[in-house]
Amino acid sequence: MTTNYIFVTGGVVSSLGKGIAAASLAAILEARGLNVTIMKLDPYINVDPGTMSPIQHGEVFVTEDGAETDLDLGHYERFIRTKMSRRNNFTTGRIYSDVLRKERRGDYLGATVQVIPHITNAIKERVLEGGEGHDVVLVEIGGTVGDIESLPFLEAIRQMAVEIGREHTLFMHLTLVPYMAASGEVKTKPTQHSVKELLSIGIQPDILICRSDRAVPANERAKIALFCNVPEKAVISLKDVDSIYKIPGLLKSQGLDDYICKRFSLNCPEANLSEWEQVIFEEANPVSEVTIGMVGKYIELPDAYKSVIEALKHGGLKNRVSVNIKLIDSQDVETRGVEILKGLDAILVPGGFGYRGVEGMITTARFARENNIPYLGICLGMQVALIDYARHVANMENANSTEFVPDCKYPVVALITEWRDENGNVEVRSEKSDLGGTMRLGAQQCQLVDDSLVRQLYNAPTIVERHRHRYEVNNMLLKQIEDAGLRVAGRSGDDQLVEIIEVPNHPWFVACQFHPEFTSTPRDGHPLFAGFVKAASEFQKRQAK
């Protein structure tokens, strides 16, 4: 089987939406029956985004196999059925780390290790490895053409086109076509210069995706085609839309998938986008609206919670409810009190690290519990709910997590000291261990308690969800909290760790140690988020009576 590669680059400015465009194209190709995957190559020096600030970089998306990756992989999984893995994302830092390890080991037999050929060869090897077994692989190059950091990646894909053959490789370039209000026209010059930059390093784009706030007129597309040496039918207009789920249809309507299939000599049926049409219909025709407060510590950059925000929207789709998400800084709860939580139909506390804002989250969990407001806690959101219950119901004064107060009297949340690494070996870690790559990561099995709320929601006795955390419920103090009424609704496959808690005699109070947002998709939703939005809607109706 021959694998075909589509290399996706961006020019003029960053944040054009390369990830969404690549994922949308992949969705169309998948709808034509092709086996498709997507890779993201990030030019930064960090080995992975695991230790990067969410306020700078956005969320860290966790794959099934436990890789901490770029948030674009979340977009990929929400658009196509193929699950991402650690093979789908790597960085300059990872490449250099691998090459330097080989150099120290003597693998290069004393050769002078250089960017070309050693770094570029390592990039090519990883791309080929990630593409094995697929009909089409889309490879998104992070950053903007012209950045120094991207040059090794661009050189590597240029070489791949020569080595694999142009009949099995395509270059797709996203570029900005700005509208000038003063003259009342769009301007193509930035696109021409961006393509010129690509040409200077030996890459001739085959497809141009023109990003604009409006449809790019046919005469302007013809002009771009002429001056950029691209067929006119391969110049695609991609205007701003009110829903990203409209983009597959927008690209298909301009024949992009047909052009690619002909170029790769792929004989496959027409794309059936009926599932996406259903998503668009549900999104455009809600029967009601709810307001859900998300109380977090990184809310100045909503991308820090990208998957949670999308999962809430998916929960809305499954209930035909429009979800209005109100982002609330947990530190504001500490300084201004619970007044800012009033008027919400439900409350969600997402994950996070560090002590800043945690007391505000604990106050939030208590407010939801005492006022019968639907509550969903994720990761840290579960831990603060447990701390609240321990303090205010189980009479464990000043209960806390050892992450925040190492010597507290009631450490109801504590560090896991024994881990299994990716090779299955037992490893002992402590608070002094490296931060990078030292968490419970990836898909883990969870057993649900028979008569629990989550057992009803999932309609299954055992589930698999993804984790990203270092701290767990302290089993030594668990009995005292359970005796006070808290219910453990889910445990790890080996029955050792608490995964889900519920508050009995509450309309809807669920908190989980895992991250359900990573497996939510617009077509399928997720049981927890669908149930949570439904509970918010029911709470709203009760309040209106």
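Backbone N, Cα and C atoms are what each Cβ position is placed from, and that goes for glycine too.
Nothing has been swapped: the model has the original residues at all the noted spots.
A helical conformation is recorded for GLU517 (active site) in the three-state DSSP classification. Sequence annotations record features per position, and here Swiss-Prot assigns active site to GLU517 (among others) based on a curator's inference.
Residues annotated as CTP binding site in Swiss-Prot: SER14, ASP147, ILE148, GLU149, LYS187, THR188, LYS189, PRO190, THR191, GLN192, LYS223. LYS187 (CTP binding site) falls within neither a helix nor a strand when secondary structure is assigned with DSSP, and so counts as coil. Within 10 Å of the C-beta of LYS187 (CTP binding site) we count 15 further C-beta atoms, all protein chains included.
Other Cβ atoms within 10 Å of the Cβ of GLY19 (ATP binding site) number 24 in total over all chains. The ATP binding site annotation in Swiss-Prot covers SER15, LEU16, GLY17, LYS18, GLY19, ILE20, ASP72, LYS239, ASP240, VAL241.
Among the features that Swiss-Prot reports, L-glutamine binding site is placed at GLY352, LEU380, GLY381, MET382, GLN383, GLU403, ARG470. Using a 10 Å radius centred on the Cβ of GLU403 (L-glutamine binding site) and all shown protein chains, the other Cβ atoms total 20. Under DSSP, GLU403 (L-glutamine binding site) is assigned to coil, being neither helix nor strand in the three-state scheme.
Here the residue is the original one, while Swiss-Prot reports the published mutagenesis VAL349 to Ser with the comment 30% increase in both glutamine-dependent and ammonia-dependent activities. DSSP assigns VAL349 (mutagenesis position) to a strand segment in the three-state reduction. The local packing around VAL349 (mutagenesis position), expressed as other Cβ atoms within 10 Å of its Cβ over all shown chains, amounts to 30.
For GLY352 (mutagenesis position), other Cβ atoms within 10 Å of its Cβ number 22. For the mutagenesis of GLY352 to Pro, Swiss-Prot gives this note: Loss of glutamine-dependent activity, but no change in ammonia-dependent activity. The structure shown keeps the original residue.
Record note (Swiss-Prot), mutagenesis CYS379 to Ala or Ser: Loss of glutamine-dependent activity, but no change in ammonia-dependent activity. The unchanged residue is displayed. Sequence-distant contacts (6 or more apart, same chain, Cβ under 8 Å) of CYS379 (mutagenesis position) comprise PRO350, GLY351, GLY352, ARG468, HIS469, CYS512, GLN513, PHE514, HIS515.
Counting every protein chain shown, 11 other Cβ atoms lie within 10 Å of the Cβ of SER14 (CTP binding site).
Pairwise Cα distances among GLY352, LEU380, GLY381, MET382, GLN383, GLU403, ARG470, which the record gives as the binders of L-glutamine, peak at 14 Å. Compared over the recorded positions ASP72, ASP240, GLU517, the count of CB atoms lying within 10 A of a residue's CB peaks at GLU517. Counting every protein chain shown, 27 other Cβ atoms lie within 10 Å of the Cβ of MET382 (L-glutamine binding site). Put simply, GLU517 is the one of the recorded positions VAL349, LEU380, GLN383, GLU403, GLU517 whose Cα lies nearest to the Cα of SER15 (ATP binding site).
The Cβ of THR191 (CTP binding site) has GLY11, VAL12, THR175, LEU176, VAL177, LEU208, CYS210, ILE224, CYS228 as same-chain neighbours under 8 Å, each 6 or more residues away in sequence. Distance from the CA of GLY19 (ATP binding site) to the CA of ARG470 (L-glutamine binding site) is 30 Å.
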